[in-house]
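K.L.:
What follows is a single structure, and I will ask about it in a moment.
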Amino acid sequence: MAAKAIQYNIKVDLHEVKDLSFREAAGEKEIVPNPYIEVTVNGVTKTTIQKTQVVSATFNTSFNFTAYLTPDEFARSYVEVAVLHKYMLIGGVGLQSAVIGKYVFSFAYVYTKSQHWIYRQWVTLRNLDQPQDETGLLLITVGVFGPGDAMPVVDETVCVVNEGERTSTDVNVKLTHYSLSVNIFKGQDIPSVAGQFSTVLEPYVKVKHGGAELQTRPLPDSNPDWLASISIPACVPCFDGNVLVELWNGQDSSTAAGTLMGTVVLDYFQLIKNDLPPRWFNFYWRPPAEGLLGAVTDMMASAELREPIAYGGRILLSASAAKVQTPLPLGVRSARPIPDPATQECVWWLDLYEMTSATGYTSELRIEIAFGPHVIKTASLEANALGTYVIGDNLGRLPEMKIFAPVDEVQVWDVMMYVCSPPATTVAAGIADISNWFSGWGGSPTATQNTPEPAETPWTRLAWVRIPYDSRQFQNGKPQWYSLRSLDGSGTDMFSVLLGMEMFPTKAGKQRAPRLEYKLARFYFRALIYEGLHLPAVGYDVFPDPYIQVELASKTLRTSTIRQTLNPSYYEAYEIEIRLPENISLAPDINVEVISESNSLLSSDVVLGSVQYPIQKVPKEWTKAPVWLQLHSKAYPRCKARVLVAFELVPAEKAEDDTYPFYDDIRPSTKEGNIRLFLVGVRLFKPITQPFVTVCFGRDVENTAEPLWSQESSAPRTGEGGNWNFLEEFTVSVSLPKRMQHHSFLEVKIQDRTQGIGGESNVDVGMAYITLNPLLPWLDSRERAESLETFRLQMLEEVLIEDAENARRSADGGLAARTGGGSFDEDATKKKEMLAAERSRKMAIPYNDPDMANLKIEEVDDYVSFKVAPRPQASRLSREGTSRDERGKAPGKSLSGMPGPVARASPGAGEETEKKGDPVAEKKEGGAQAAPPVAPSAHQREALAASPEEETYGFTPEQLNFVLADLEEDDAEEMTRDEVPYELEADFTVDDLPYLRTPIFRPTDAGVPETVGYLKYVCRVFQSTDEDEGAEMDAVCKSLIETYNSTRDLVVRAYVLAARGLVPPSGASDIQTYVWIQDSENAATLPGGLSYNIRDTGYTKKQGFKPEFNRCYTLACSLPENSIVQIAVMNMGRLTDECIGRTYLDVEDRFFNKKVEQMVIEESTPIELRTLKNEGSTVSHGSLRGFFEIMRADYAQLHPPYTLASAEPDEYQLRVVIWRVKAVPLDDNSSISLFVRTIYQLEDSSEIVKDTDTHYNSTDGTAVYNWRMVFDVLIPAQIPVLKLQIWNYALLSSTEPIGEANFDLTADFFRARKRQQHYRVPRMWVRCSHPAHKGKLRGTIEIEASILPREEAEYTPVGNGRDEPNRDPFLPAVTTNRTYIDWQQIGETVGAASSAIMSGLKWTGVWMTVAGIIALVIFVMFLLK
């Protein structure tokens, strides 16, 4: 069956581009581009902002896409990323764009990766029109996530450059070039396509890989000879593992679109290892419906109606990937003809024995069997008196067919078998013939030789099955039953055919064996139907009305219908006489279907699931326990439904003489049991007004919609919204099964009384099942544990997560198989690098890293140590200054108020933790010191916690002659806080709570129910009514009532740190997020400032899909009214706000959980990751990171909330000093004029551009500036990168950059913000590069910087350039090379020339010159007189 379309979320994070190289055509000069990035997924394109005249740029932009794809569509889908150049006019007016380079990620390849994503990967951009050029690098993250896949959250500090590496190092992505060649030789048997106005036959082949798409020319022939070789430049590493070969018929036009006949997916990495020799690829398709109405029907068809059902031809192709030094150009070339793959003459024998109909079809039928282009048809078949089509020797033994088939088994066609009904014209003609015969007009007309035979009218195909070719199966000739599925898209199996096939080479000389004797004998078939379990629902809030139908050899048995349940109990036995082959191995298997009965004339029954039981396993007498059979549902593949059944098959004579008697009473043996149910309450995700609960057991035999016993609760004692406490006990004595195989349970219906126009009405809210099997006292512990797992109802969320884990395991297995034979997968290396970076992580931590959001980073030299010193105890700050032990004690009670002492974790005796390593910090180049040892792992932290004496490396203040500032206690606390990558509830066990809980669910159209709340209860089953047996339960119930009476004044603290991987349902990319947290709809503020509902719209974060909140929300809480805390991440819109995702936190469970209570006391509540979900969506919409506490109000008053680092940006001033430039190449010029440009991008994507003055006419590539630049910045910053560029100032020609570098200030910003004081970036040289001169130094810039809080900067201002105030540091004036015309140099040149002239003259010439000058003076004086 064709799978349904599945929702996928695609995340693309664009981090950075580097070394862009753009030229309009090959051989032309490179130009500095104006880059921007386009990302296209499934026809949807999203674009980043444009940068101006840069070859490297930081984007830090995220895009989300949502797609609904079938597996075939998923295999063909990809993410296409294109970096483009925007042509600009003077004044910033944009013109057309040109491609700089592209990259493609196929969905299938990304999904095979761990966690279904590729994280921060440098890829080489390529322009396939100029494959020899490497047009730049792109740092990108791509993820493809399906149902149940969690959004990955990583420690981003691993991937951030460390101190001493502020400028991004050269990225060396070494490409190995390949020439991918796909040779398309010819096609055969390609059918024409019936269009709306004409029939189209223009087949061609299209090849796609790595963003390239080429095709052969279309040829109007069903057997075209293309002889085309498609060449695509390819490389490794590559993230498009697919080479798609598509067979199309008809070109796209204004009136019609081309028809995709089929797709072949070649493995690119396998082609690198081994060439694909010429071979046939067979295509199968579903012919489109004819006419305009048919076209519309095809567009709206379900996946079932798009599944291929017919042979669509084949193509002969070969493929290879040859390593080359330089990539070859893209193109389609001629290919030499080659001989066809080897074939052999084969003999095909077919024997049909019987056909049965599961739908009671008894009209005239015919069977057609197609083997590629070869088709064989039976004569028309008539049903016998038993309603089956027994095919005798004359019609069943089909004539021998000789076929030339490929020797290679994988190239042989599959077998397609159809059941067809006669066309209407044939039926009418048959009626006319019968009428003529009766009226005397009949007779056999004599056909003349000149009368042409009329063309056969095709019969209508009703059902089909595709049988993959298997030489072992096709050579044994053993008959098998095949189920044929309906062609109407319903997915039901209409017919079953017993067919024997045999195929072997003619040269084998094998003689056809006699046809198996097919005689029917009488049997009595008995079906024992017990129960159904976890059947799928038939829609939202619609329970099924299931009955079970058993079919064998066209005989059908049907049980009664049990109304409105997922767990029906039947206990019905049926016996029927049936005729089966004497050779029982030829009999069909038993088909069991569970069907929901329709209640309307306008709808039909719905098949919930089916299973086949082998007839050969059925005994004459079933003596063992009945078996649970797993149902397979085509409409509900995620539902794990089962049926409990048994079967017997007795020869007629053995049944009729009572050798094997039939018993119709199959009810299980029982024991009397007393059920006590203490209903604590209901916890719903949505509010209701007047809830009540009905507890039911069993079903009435006469009216299965009514329970055998039921009792309605009284009004709830306390509660509001969706949380209500009943604290009421229900007692009933019933008969319960002895054996664990039979399911025994209570049904609990939750309803709400509402007032409407018509009066009072009851609205169904949800249903809960309480399984009694684990509570039965006569079962042993193993049976209880097994029955608990067997009868546990899986919710939609659990099923999705389990499916995702299975897919991950399969993907990991496939990945291991793929990487086992080659070295093209870089995951292993990348993981090693990330682990190594994690182990050696230094203190250069980004400000926006959630793991380090509340840490204070001190200078490394503060931790230099030469001996081991005792580590001080860290605890939360207390306003009263009480000790940790004092604060851990609540007056008379624990935090939850339950009786008993507060549990304390005693240190393990005799356990010591040794810390090994060199305590002396090593010096690095540039004066930077090595980082302190990395933080211990979770396992190490446990060992440290259990150690009686904790040790750390560092001086004690007494050992120093100065004051050592220790870490703040708040920060030290956060450093030791554990983190779990899941929701904390996953660690809760049944024994952690004083009550049990089961999901309250509602049916969904996926078949699997979804959770709408929880039912909390205490339940016991007793064999007697002895009061001593119930003493334990009485004590538990009494304790719960007392505790709830004292839980009116509680406090919930929700520390919401950050959100990651947000996926807005609207697909918006520019989002402003805030937190909405509530445990009640009541938004009023209580005395003392607490509230039940906080919509934090005044604290919006415009940080994209990774906002930092670092907010502590304190909510008032009373149990049970406020048991469920809803935390939603909202996107603030212009008109309405959008809920991105929400998570529900059951604080009541945490209040009663002793382990969680101890965590609060010990201040060790771990940070957890909670999945954000949205109603109507089955995929994750992101993750919320935080930790959560619940406590009594008096305890909260003694223990203030933790102080979290603010996530609001602070105003700072960045002061950058450009000292000098050196090593700038002259590029064949005698001199060069240089200036330095700095670019800083603000939050609104605008840029601050500042230039130094110009150093003119440098003859050695050096320049001096002593120039200060001042930037007002916000920390945290979205892009904390300062771009440095060296420019050539040209008076006549255009000014252009010589080299550039990105100066990453992430770690410096983080440190400056943590210190809240003046922070200096040491003086250093920054190397510059240019993509047009790969691997060459294009100059270095000597730079120094400092970062100050805005208040301090205003107190100690400095001037730009060398303006006053000129301080910190003082910048000396520069006077040389500051004018374009150097007059001093000109004077020196003239003087030198004069000296040269004078030294060459003789004394005679000198005296003559002097005399001439004197005569000239006298002449001037004479004139003046």
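Cβ atoms are placed via backbone N, Cα and C, with glycine included.
Since this is a predicted model, take the numbers as computed values, not measurements.
Dumping what Swiss-Prot says about this protein:
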DOMAIN    1-123  domain 'C2 1'
DOMAIN    506-629  domain 'C2 3'
MUTAGEN   ASP541 to Ala  Affects microneme trafficking; when associated with A-545 and A-605
MUTAGEN   ASP545 to Ala  Affects microneme trafficking; when associated with A-541 and A-605
MUTAGEN   ASP605 to Ala  Affects microneme trafficking; when associated with A-541 and A-545
DOMAIN    1032-1160  domain 'C2 4'
DOMAIN    1192-1319  domain 'C2 5'
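Describe the structural context of each listed feature in the structure shown, including burial, neighbouring residues and relevant distances.
P.N.:
The average per-residue pLDDT of the prediction over the domain 'C2 1' (1-123) is 84, rounded to a whole number.
Note on ASP541 (mutagenesis position): other Cβ atoms within 10 Å of its Cβ, all shown chains, come to 12.
Take the CB of ASP545 (mutagenesis position) and look out to 10 A: across all protein chains shown you find 21 other CB atoms.
Here the Cβ of ASP605 (mutagenesis position) has 14 other Cβ atoms within 10 Å, regardless of which shown protein chain they belong to. In this structure, ASP605 (mutagenesis position) belongs to neither helix nor strand by DSSP; it is coil.
In the domain 'C2 4' (1032-1160), the DSSP tally of helix, strand and coil residues is 27 helix, 50 strand, 52 coil.
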K.L.:
Which stretch, 1-123, 506-629, 1192-1319, tops the Cβ pairs under 8 Å count with the domain 'C2 4' (1032-1160)?
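P.N.:
Highest pair count goes to 1192-1319.
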K.L.:
List the Cα distance (Å, whole number) between ASP541 (mutagenesis position) and ASP605 (mutagenesis position).
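P.N.:
Computed Cα spacing between ASP541 (mutagenesis position) and ASP605 (mutagenesis position) is 17 Å.
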K.L.:
Where does ASP545 (mutagenesis position) sit in the DSSP three-state scheme?
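P.N.:
Once the DSSP labels are grouped into three classes, ASP545 (mutagenesis position) ends up as coil.
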K.L.:
May I ask for the distance between ASP605 (mutagenesis position) and ASP545 (mutagenesis position), taken between their Cα atoms and rounded to an integer number of Å?
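P.N.:
Roughly 10 Å, rounded to the nearest whole number.
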K.L.:
How do the residues of the domain 'C2 3' (506-629) split into helix, strand and coil according to DSSP?
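P.N.:
Its residues divide into 9 helix, 58 strand, 57 coil.
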K.L.:
Tally of helix, strand and coil residues over the domain 'C2 1' (1-123) according to DSSP?
P.N.:
14 helix, 70 strand, 39 coil
